[in-house]
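Please read the structure below before turning to the comments.
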Amino acid sequence: MAAIASTLSLSSTKPQRLFDSSFHGSAISAAPISIGLKPRSFSVRATTAGYDLNAFTFDPIKESIVSREMTRRYMTDMITYAETDVVVVGAGSAGLSAAYEISKNPNVQVAIIEQSVSPGGGAWLGGQLFSAMIVRKPAHLFLDEIGVAYDEQDTYVVVKHAALFTSTIMSKLLARPNVKLFNAVAAEDLIVKGNRVGGVVTNWALVAQNHHTQSCMDPNVMEAKIVVSSCGHDGPFGATGVKRLKSIGMIDHVPGMKALDMNTAEDAIVRLTREVVPGMIVTGMEVAEIDGAPRMGPTFGAMMISGQKAGQLALKALGLPNAIDGTLVGNLSPELVLAAADSAETVDA
């Protein structure tokens, strides 16, 4: 299992202040940036389909069979995941990365809840609806792990379209037998027993968005040993995990993210990813909301590595081998540096 790429080392770094930056004031060159694209050669081989496209017909099927197959399989999944190991709330870049990391252990059952029909969050595009995805080094090592190509620059890499990352990690993740994505499903609330988060309250997303117009639409539940909240920054449906913790008195305040500072923000997001209350780990831009870290803008490395760290923290909380406390056994990539979680730097919310 690969360790986590980040800008911090677990064993050899001195403690940093809350929002220390890794940027050292290097001058920005006025010269045009070389795109540096390498020429690629493609070979196209003609293949013959195993059917006649001019006289194609499908095998017959009864409409009721289609209905039964969809219903039976979905209901089986709902029964199976009514009590699970980990629930990841939010399938953006951080949530998908967390689920990917956790599910490397085939014995851990992972449910992903995403209120949108289309998972991926903001990772289908770069900034301002542009296509390219910018990832600062050394987070590109995660792209190497999942097999996403990029154009390499000195301190960062560029994926030609953000959708390449999202579609790749999603296809790898959903192919794993211990993962189930429940999209178009909203997490309306948390299950809390004593002082520990023990799962989420769920409903169809369209129902959750229309409680003001309809009545008698009670929810469902999904119990979990660990909840990973990756609900993004504040907005109509953002940062819902930490906002709910505040409203029920489990944390004191949610100051909200500060103005944009990429060099400070990305290090802080990874460093401050943690289990904020027993049973609930916060990752991605939701970390900025609870800690008042700066927003990072259209760079995605911290989302990936924060998600990886959250995944390893979840494994640790489950008492399983993980990269946080060094109990991971296997073929670790020596060039990957673990994102340290210095308890002295944990901020009281």
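Cβ from N, Cα, C; glycine included.
In this structure the noted substitutions are not present, so the sites keep their original residues.
Here the residue is the original one, while Swiss-Prot reports the published mutagenesis MET1 to Ile with the comment No chloroplastic isoform produced.
Quoted from Swiss-Prot for the published mutagenesis ASP77 to Gly: No effect. Classification of ASP77 (mutagenesis position) by DSSP places it within a helix.
Using a 10 Å Cβ-Cβ cutoff, ALA187 (substrate binding site) registers 28 neighbours. According to DSSP, ALA187 (substrate binding site) sits within a strand segment. Annotation comment: Swiss-Prot describes ALA94, GLU114, GLN115, GLY122, ALA187, ASP218, HIS233, MET285, ARG295, MET296, GLY297 as substrate binding site, evidence class experimental evidence.
Quoted from Swiss-Prot for the published mutagenesis ALA184 to Val: In tz-201; disrupts thiamine biosynthesis, decreases the overall protein stability and the speed of the catalytic activity, but has no effect on the octameric structure. In sequence order, GLU114, GLN115, SER116, VAL117, TRP204, ALA205, LEU206 are the residues of the chain that are 6 or more apart from ALA184 (mutagenesis position) and have a CB within less than 8 Å of its CB.
Among the mutagenesis experiments that Swiss-Prot reports, GLU266 to Gly is described with the note: Disrupts thiamine biosynthesis. The local packing around GLU266 (mutagenesis position), expressed as other Cβ atoms within 10 Å of its Cβ over all shown chains, amounts to 28. DSSP gives GLU266 (mutagenesis position) a helix state.
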Should any of the binding-site residues ALA94, ALA187, HIS233, ARG295 have a Cα within 10 Å of the Cα of GLU266 (mutagenesis position), which are they?
ARG295
What whole-number value in Å do you get for the largest C-alpha pair distance within ALA94, GLU114, GLN115, GLY122, ALA187, ASP218, HIS233, MET285, ARG295, MET296, GLY297, the residues recorded as binding substrate?
37
Fewest neighbouring Cβ atoms within 10 Å: which of the binding-site residues ALA94, GLY297?
GLY297
Write out the long-range same-chain contacts of HIS233 (substrate binding site), meaning residues 6 or more apart in sequence whose Cβ is under 8 Å from its Cβ.
ALA239, MET257, MET285, GLU286, ALA288, GLU289, ARG295
Name, in the order they occur in the sequence, the residues of the same chain whose CB lies under 8 A from the CB of ASP77 (mutagenesis position) and which sit 6 or more residues away.
LYS180, PHE182
Using a 10 Å radius around each Cβ and counting other Cβ atoms from all shown chains, which of the binding-site residues GLN115, ARG295 yields the largest count?
GLN115
